[in-house]
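One structure below.
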Amino acid sequence: MRRGPRSLRGRDAPAPTPCVPAECFDLLVRHCVACGLLRTPRPKPAGASSPAPRTALQPQESVGAGAGEAALPLPGLLFGAPALLGLALVLALVLVGLVSWRRRQRRLRGASSAEAPDGDKDAPEPLDKVIILSPGISDATAPAWPPPGEDPGTTPPGHSVPVPATELGSTELVTTKTAGPEQQ
């Protein structure tokens, strides 16, 4: 059961139709469409260079000498747009760095000019960072920690952590509710 050679058109393709000079044949929809919808140059009028009108079997209208000019925007978008975006980001980063550096320089200059405005080293120190203790007697004999009443190793903790009851089965629900003082 051998089949003959397959057609390039496919089984359900319509018969080749000639297109008018203002239209180009589109292989995707297999019909004549306006050439402006395709990225092809306008078809040349039939003259000495074209022996017959173009048909569906002659898709040279969609690929030809003008295909290079139509494909130019694609590499420009693929390489040009990311390059411009990268340059814009680098420029923004440089500007942010310059602004922060200038602010830091101003702050350092302002601090140095505030320390010695007249060059007088005997000037009183500003009281911005001086801590003033309240008057009173400090109790130097008070212990830092109260003495332990009981040994913490032998006393049970005041709270309990719920653990799963494995002897009842693995499907038992364990809640985090703790026992209050009335239940102990």
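Cβ from N, Cα, C; glycine included.
Not measured: the values here are computed from a predicted model.
The mutagenesis experiment Cys24 to Tyr is recorded by Swiss-Prot, whose note states: Abolishes a disulfide bond and thereby changes the specificity, so that both TNFSF13B and TNFSF13 can be bound.
Asp26 (mutagenesis position) has a Cβ environment of 20 other Cβ atoms inside 10 Å. For the mutagenesis result Asp26 to Ala, the note given in Swiss-Prot is Strongly reduced affinity for TNFSF13B.
Under the heading of mutagenesis, Swiss-Prot lists Leu28 to Ala and annotates it as follows: Strongly reduced affinity for TNFSF13B. Long-range Cβ contacts of Leu28 (mutagenesis position) within its own chain (separation 6+, distance under 8 Å) are none.
Under its mutagenesis entries, Swiss-Prot includes Cys35 to Ser with the note: Abolishes a disulfide bond and thereby changes the specificity, so that both TNFSF13B and TNFSF13 can be bound. Other Cβ atoms within 10 Å of the Cβ of Cys35 (mutagenesis position) number 20 in total over all chains.
In this structure, the C-alpha atom of Asp26 (mutagenesis position) lies 9 angstrom from that of Cys35 (mutagenesis position).
A straight line from the CA of Cys24 (mutagenesis position) to the CA of Cys35 (mutagenesis position) spans 5 Å. Look at Cys24 (mutagenesis position): DSSP puts it in a strand.
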